[in-house]
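Data block below; observations after.
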Amino acid sequence: MESGTEEYELNGDLRPGSPGSPDALPPRWGLRNRPINVNHYANKKSAAESMLDIALLMANASQLKAVVEQGNDFAFFVPLVVLISISLVLQIGVGVLLIFLVKYDLNNPAKHAKLDFLNNLATGLVFIIVVVNIFITAFGVQKPVMDVAPRQ
C-alpha cells in the first residue's frame, strides 16, 4: 500500500472540496440559482390558506349544529347563530377571493394594483373572521350535559 500525498479515509478519498470533506459546500435543496417563480409561491400560499379556511368552515358548521341542538332555551342562542352565520359567510367569501387571486398572473405589472387590493381585502376579511370566532368562543358553544344520576 502506497502512502502518497493523497489523504485516504476508510470511506474513500477526501480531497479538499470533495463531498464529505470538511471544507465541502453543504448540499443545496433544489435549484436555488434560478429566480423564484412568484406565481408558484402565491399559488402555494393561497392553497394553504384555503385548507385552513376549509378547516375553520368545518369547525363553524359543527358549532352551529351544537347551538341548534341546544335550542332556543340556550341563553346565547341568537347571538351565536348570528356570529357563526357571519363567520361562515365571510369564510366562503374569502375562499372565492382566494380562487380569484390564484387565477391572476403576478408577473404582469398592470395587475399588481388590483392584486394588491384583493390581497389586502382577503387579509382584512381573515382578521374579521378571527375576531368573530373569538366572540363565538367567548359565548361558549357546548353540548348540554345530561344528568346521569337521578335527582331526589
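Cβ coordinates come from backbone N, Cα and C, glycine included.
Residues as originally present; substitutions not included.
DSSP gives A42 (mutagenesis position) a helix state. According to Swiss-Prot, the experimentally introduced change A42 to W is described as follows: Disrupts the face-to-face homodimer, leading to increased ability to mediate plasma membrane rupture (cytolysis).
K45 to Q appears in Swiss-Prot as a published mutagenesis result, with the remark: Forms an inactive homodimer; strongly reduced ability to homooligomerize and mediate plasma membrane rupture (cytolysis).
Cβ neighbour count for K45 (mutagenesis position) (all protein chains, 10 Å cutoff from its Cβ): 14. Quoted from Swiss-Prot for the published mutagenesis K45 to R: Disrupts the face-to-face homodimer, leading to increased ability to mediate plasma membrane rupture (cytolysis).
Remark: S46 (mutagenesis position) has L98, L101, V102 as non-local neighbours, by Cβ distance under 8 Å and separation of at least 6 in sequence. For S46 to A, Swiss-Prot lists a mutagenesis experiment annotated as follows: Disrupts the face-to-face homodimer, leading to increased ability to mediate plasma membrane rupture (cytolysis).
Long-range C-beta contacts of A48 (mutagenesis position), restricted to its own chain and to partners at least six residues apart, with a cutoff below 8 Å, are absent. The note that Swiss-Prot attaches to the published mutagenesis A48 to S is: Disrupts the face-to-face Decreased ability to mediate plasma membrane rupture (cytolysis).
In Swiss-Prot, a mutagenesis experiment is listed as L52 to N, annotated with the note Disrupts the face-to-face Decreased ability to mediate plasma membrane rupture (cytolysis). Neighbour count (other Cβ atoms within 10 Å of the Cβ, all protein chains): 12 for L52 (mutagenesis position). A helical conformation is recorded for L52 (mutagenesis position) in the three-state DSSP classification.
Swiss-Prot gives this note for the published mutagenesis A59 to C: Disrupts the face-to-face Slightly decreased ability to mediate plasma membrane rupture (cytolysis). A helical conformation is recorded for A59 (mutagenesis position) in the three-state DSSP classification.
Counting every protein chain shown, the number of other Cβ atoms lying within 10 Å of the Cβ of N60 (mutagenesis position) is 23. Swiss-Prot gives this note for the published mutagenesis N60 to A or Q: Impaired N-glycosylation and reduced homooligomerization.
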What residues, ordered by sequence, lie under 8 A Cβ-to-Cβ from A42 (mutagenesis position) and sit at least six positions away in the same chain?
L101, V102, L106
Taking the Cβ of A59 (mutagenesis position) as the centre, how many other Cβ atoms fall within a 10 Å radius?
15
